[in-house]
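First comes the structure, then the notes that go with it.
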Amino acid sequence: MFARIVSRRAATGLFAGASSQCKMADRQVHTPLAKVQRHKYTNNENILVDHVEKVDPEVFDIMKNEKKRQRRGLELIASENFTSKAVMDALGSAMCNKYSEGYPGARYYGGNEFIDQMELLCQKRALEVFGLDPAKWGVNVQPLSGSPANFAVYTAIVGSNGRIMGLDLPDGGHLTHGFFTPARKVSATSEFFQSLPYKVDPTTGLIDYDKLEQNAMLFRPKAIIAGVSCYARHLDYERFRKIATKAGAYLMSDMAHISGLVAAGLIPSPFEYSDVVTTTTHKSLRGPRGALIFYRKGVRSTNAKGVDTLYDLEEKINSAVFPGLQGGPHNHTIAGIAVALRQCLSEDFVQYGEQVLKNAKTLAERMKKHGYALATGGTDNHLLLVDLRPIGVEGARAEHVLDLAHIACNKNTCPGDVSALRPGGIRLGTPALTSRGFQEQDFEKVGDFIHEGVQIAKKYNAEAGKTLKDFKSFTETNEPFKKDVADLAKRVEEFSTKFEIPGNETF
């Protein structure tokens, strides 16, 4: 009895203490944040319905300045594009208000009737654009971007600490294909999966498929990745398929850069030979910033006795995306992707793709005319890699000077580069300017501007210091350099502003 009384008293004291603590916590939660400065919105306006120019002039000015930068400059980053006004309308629609964890017909929230309709429509269009049979292919349209899409695939088909093989980053691959250095595991894909990169032939710059096959038979990866971020030639998907089958691996194709050209039917498609295909939606596909994962359905293989082995990718990949890596999808992005996919089905989109390829070849020839070496000698797609090592200019220095002259590109490693931190070239792409209406004769002029910028970098290279930091400091203070760049920038702006940019007029 005494024990029970003590126990009750102890419990009473415990609850009393807990109650006291809760009251203290409650008081703390409601204590005003003394250091937060708040502003009062004007009485005659509505913060929820007014234009961003009124609600937040500071943000509006930044957006407006970015629009001006895009308009006055030459956008040559191969992974960028200008999406349409219709896609932007979808991104700014009421679809951004809804939470919808799960998949159509199986959501964790109510009120998803039209969200389901939009996601199913997006899936339908994604399959139509690439000519895929819904009985043989499925697609997940929820990945937030390309990197998590690739990670979801590895999670689904490779598993923790499983083995993957992708093209090495310095040779034209992507971070998400398993990149690491001797010093550290740079990408999470090399942290959670075992990665063995394959390489290009340092002489030709072309993928060494024989060496890839040899290493795949030794390494026995669960997935081989046929994908690039800076490789100007077509991939041999049939050869990839044979190697993957021989090694007992899935073939995953990452067509993020080239999916728009595949959609237009202008370059080889990975679908005939792949088990899984991923893509972003904002590069040559010209949509919003999102991603798609396509996966095989039906029969994977048949043994000598006629027994079929079926694909089981649908549930694995969908589960890896949600709930594995993501929560609620971005429904406004899915709406924007659906709009972009409808545009892919137009004749106008095919004409755009054809012009992208013509412009890339024109730019390649113009750069060669100016004496520059190109990795692989040219291009079959939307990009080219200019090797600046023969003229003694690092890619980062060329990128910096071109940026000052309103020409946006990116430094990039070239085959044979010793360090990814000091790349020897610059990558150039044609989709963005093609979307602005640039044609072959315009890209000849673009090539001339690039040449001028690189020559300015070369002219001042020796006196500008040994490090990139020294070089940038020099460009901020040296008056002859600043005069040369200002002259080029003025002519670039005069040329570029003749062309319109899709989207909203001012921001």
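Using N, Cα and C of the backbone, Cβ positions are placed for all residues, glycine too.
At each noted site, the model still has the original residue.
The Cβ of A149 (mutagenesis position) has 27 neighbouring Cβ atoms from other residues within 10 Å, across all protein chains displayed. Recorded in Swiss-Prot as a mutagenesis result, A149 to V carries the remark: In s2518; causes recessive maternal effect lethal (Mel) phenotype where homozygotes are viable but offspring display an embryonic lethal phenotype.
In sequence order, A226, Y237, R241, L251, M252, S253, R296 are the residues near S274 (mutagenesis position), counting only same-chain partners six or more apart with C-beta under 8 A. DSSP classifies S274 (mutagenesis position) as coil under the three-state reduction. Under its mutagenesis entries, Swiss-Prot includes S274 to F with the note: In t1520; causes recessive maternal effect lethal (Mel) phenotype where homozygotes are viable but offspring display an embryonic lethal phenotype.
Here the Cβ of G395 (mutagenesis position) has 26 other Cβ atoms within 10 Å, regardless of which shown protein chain they belong to. One entry in Swiss-Prot concerns the mutagenesis experiment G395 to R. Its note says: In t1576; causes recessive maternal effect lethal (Mel) phenotype where homozygotes are viable but offspring display an embryonic lethal phenotype.
In sequence order, L76, I77, A78, S79, E80, A360, H382, L383 constitute the residues six or more apart from G429 (mutagenesis position) in its chain with CB-CB distances below 8 Å. For G429 to E, Swiss-Prot lists a mutagenesis experiment annotated as follows: In t1632; causes recessive maternal effect lethal (Mel) phenotype where homozygotes are viable but offspring display an embryonic lethal phenotype.
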Inter-residue Cα distance where the pair is A149 (mutagenesis position) and G395 (mutagenesis position), in Å: 29
